[in-house]
Amino acid sequence: MDIDLLWSFGGWFFILFPETINYCMAKLRSTSQISHFTNPRSCSSLFFVALLIITILITMLQSSTSMEVTSLPTHQPTSSNSHDESSTSSTATTTTDLHPKRTHHQSHPKPTRSFEAGAHEVPSGPNPISNR
């Protein structure tokens, strides 16, 4: 097992649990090569930094979802029940054009011009230039 590969994929268990080093294929000459967290402040500071990063990520995700919810049109309740269902359904199905300057293209455009294939001279023979 390659030790560099373990470090790149989170080999922190070697630092936290030094007895797991015995399960590696390569044996270390001494245990002094491994740095241990002897200072409890460094462990707690790493914990708080990780907690801060997770908190920031969660707030960013919540703010992006709340922006999506507020950008959706809301249905206003009508004050009177005299409106028919078609008028309320037409207001509920309105959409917002996100790109107002873009023109809408048809998926299959109608052919507006026809190719003018009138009568024309067709050369005959293997070499049309010499047939003139």
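In case you wondered, yes, glycine gets a Cβ from its N, Cα and C as well.
While the structure shown retains the original residue, Swiss-Prot records the mutagenesis experiment His120 to Ala with this note: Impaired repression of tracheary element differentiation.
Glu121 (mutagenesis position) falls outside any helix or strand according to DSSP and counts as coil. For Glu121 to Ala, Swiss-Prot lists a mutagenesis experiment annotated as follows: No visible effect on tracheary element differentiation.
Counting every protein chain shown, the Cβ of Val122 (mutagenesis position) has 6 other Cβ atoms within 10 Å. Among the mutagenesis results in Swiss-Prot, Val122 to Ala has the note: Impaired repression of tracheary element differentiation. The residue drawn here is the original one.
Where Swiss-Prot documents Ser124 to Ala as a mutagenesis experiment, the accompanying text is: No visible effect on tracheary element differentiation.
One mutagenesis experiment catalogued in Swiss-Prot, Gly125 to Ala, is accompanied by this note: Impaired repression of tracheary element differentiation.
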Cβ-Cβ neighbours of Glu121 (mutagenesis position) (radius 10 Å): 6
